[in-house]
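Encoded as structure tokens, the structure appears first; notes follow it.
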Amino acid sequence: MTRIKINARRIFSLLIPFFFFTSVHAEQTAAPAKPVTVEAKNETFAPQHPDQYLSWKATSEQSERVDALAEDPRLVILWAGYPFSRDYNKPRGHAFAVTDVRETLRTGAPKNAEDGPLPMACWSCKSPDVARLIQKDGEDGYFHGKWARGGPEIVNNLGCADCHNTASPEFAKGKPELTLSRPYAARAMEAIGKPFEKAGRFDQQSMVCGQCHVEYYFDGKNKAVKFPWDDGMKVENMEQYYDKIAFSDWTNSLSKTPMLKAQHPEYETWTAGIHGKNNVTCIDCHMPKVQNAEGKLYTDHKIGNPFDNFAQTCANCHTQDKAALQKVVAERKQSINDLKIKVEDQLVHAHFEAKAALDAGATEAEMKPIQDDIRHAQWRWDLAIASHGIHMHAPEEGLRMLGTAMDKAADARTKLARLLATKGITHEIQIPDISTKEKAQQAIGLNMEQIKAEKQDFIKTVIPQWEEQARKNGLLSQ
């Protein structure tokens with residue numbers, strides 16, 4: 001019998017290419033991992049994060065609707081020709097995000113997916129279903145079309161997956177795992193030198209809020225959301241950017257001025273204020289750490305007024321008592337409101353005086369410098385007042401913006417007086433009675449009875465169809 005001598009080293013050397021080839025081949029042919037679908041139903045995460053979920057759910061207690069147009073009818077004139085002249089309520093709890101955008105008169109009464117005045121982008125800050133659709137269809141797919149197209153898809157209120165990477169193992173273990181669920185927000189943060197992945201924990205906390213509490217506009221044919229920060233975040237920087245690209249949100253129906261509508265620029269105003277400069281974040285003031293019944297600390301998701309949790313918020317830094325700080329804040333708020341009203345009065349007159357000049361035959365060339373002043377004045381006013389907490393976030397910046405708005409409005413009216421005189425008009429232009437919201441809306445020609453009736457029909461007929469379809473598709477809990 002012949003004995004065979006086995007050279008182990010030789011065999012191993014022959015097998016190495018085989019193993020290497022097999023390994024590489026397996027790597028190349030393995031199917032790519034399927035991305036985890038964003039789970040938009042907030043109640044899914046209640047078992048893992050019960051305290052956070054219940055406190056988030058408690059935002060439903062912030063249910064009061066405050067009619068800002070009824071409080072200040074001048075707004076109707078300033079927004080003439082724009083949906084905000086129909087309806088503008090002050091913000092309430094996150095639990096009403098979807099309900100409020102459905103029921104506001106601004107979104108109209110569409111009969112089908114291709115109908116209505118507004119684009120899909122108007123859903124963008126209302127629901128984790130937005131993140132789900134962007135992941136599923138891409139940004140172009142999500143933004144395409146009218147607002148009504150999203151009705152059966154966007155059904156869960158702003159919640160967990162808007163701010164957290166809920167699919168991550170760390171989130172399942174109880175970690176926050178913050179994320180920017182809106183890609184356009186991530187690009188904007190990168191544009192100002194703040195890539196989210198490289199930001200510290202405190203920066204990330206405010207950046208997450210800044211996905212929505214921010215100024216933005218609808219860009220291009222697809223009306224995609226973009227933040228106007230290319231030239232900087234101050235009011236003049238954004239104004240310059242908008243002028244450079246010749247953007248306007250609408251044309252005021254009285255003065256025919258191409259206007260800008262500020263949204264809710266809390267991130268920009270917070271950045272400009274003392275809290276932002278010292279990295280006191282949105283979370284520190286609006287979502288403090290509190291104790292549950294067992295004494296365990298958790299982040300309170302009932303986002304609200306810091307004075308409601310004074311010991312856990314303001315008192316962490318300030319030595320003054322609650323009453324003293326409330327007095328300071330109230331005085332700042334009053335100062336801003338007083339100047340706000342003065343600017344609005346100037347702008348109301350400017351819009352009606354511009355209308356009189358146009359009616360008297362003023363040319364486009366004659367009106368251009370006047371309309372530029374009106375546009376810039378109202379933009380600066382709007383950026384100040386659209387940030388509801390500016391008296392707390394950046395009162396000095398708020399007063400500065402309103403001061404420059406007053407100057408611009410005065411410039412417009414001075415030019416208008418000269419132009420009107422060349423048309424033989426030297427008397428004061430009369431302003432109609434706008435002492436109530438209803439009278440102001442009548443003055444700009446709105447048929448509010450018809451608008452409200454159409455909306456009520458939409459609420460009764462279309463919204464139930466959306467919800468039924470969402471339940472059938474498993475997007476909404478039964």
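Cβ atoms here come from the backbone N, Cα and C positions, even for glycine.
The Cβ of Cys125 (heme c 1 binding site) lies under 8 Å from the Cβ of Ala97, Leu158, Gln211, Cys212, each of these being in the same chain and 6 or more residues away along the sequence. Look at Swiss-Prot and you will find Cys122, Cys125, Lys126 tagged as heme c 1 binding site, backed by a large-scale study or a structure entry.
Note: His164 (heme c 2 binding site) has non-local neighbours Phe171, Pro176, Glu177, Leu178, Thr179, i.e. same-chain residues 6+ apart with C-beta under 8 A of its own C-beta. Among the features that Swiss-Prot reports, heme c 2 binding site is placed at Cys160, Cys163, His164, His301.
Cβ neighbour count for His264 (substrate binding site) (all protein chains, 10 Å cutoff from its Cβ): 18. The feature substrate binding site is assigned by Swiss-Prot to Tyr216, His264.
Residues or ranges marked as heme c 5 binding site in Swiss-Prot (evidence: a large-scale study or a structure entry): His275, Cys314, Cys317, His318. Mapped onto three states, the DSSP output places Cys314 (heme c 5 binding site) in helix.
Taking the Cβ of Lys126 (mutagenesis position) as reference, residues of its chain lying under 8 Å away and at least six apart in sequence are, in sequence order, Ala97, Val98, Val101, Ile154, Asn157, Leu158. Under mutagenesis, Swiss-Prot gives Lys126 to His, Ile or Leu with this note: Almost complete loss of nitrite reductase activity.
According to Swiss-Prot, the mutagenesis experiment Gln263 to Glu carries this note: Increases affinity for nitrite without changing Vmax. Listed in sequence order, Val214, Glu215, Tyr216, Ala386 are the same-chain residues six or more apart from Gln263 (mutagenesis position) with CB atoms under 8 A from its CB.
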Coarse DSSP state, helix versus strand versus coil, of Tyr216 (substrate binding site): coil
Binding-site residues: His275, His301, His318 - member with fewest neighbouring CB atoms within 10 Å: His318
Entry from the binding-site residues list Cys122, Cys160, Cys163, Cys314, Cys317 having the most other CB atoms no farther than 10 A: Cys160
Candidate nearest Cys122 (heme c 1 binding site) in space, where candidates are the binding-site residues His275, His301, Cys314 and distance is Cα-Cα: His301
Protein Cβ atoms within 10 Å of Tyr216 (substrate binding site), excluding its own: 24
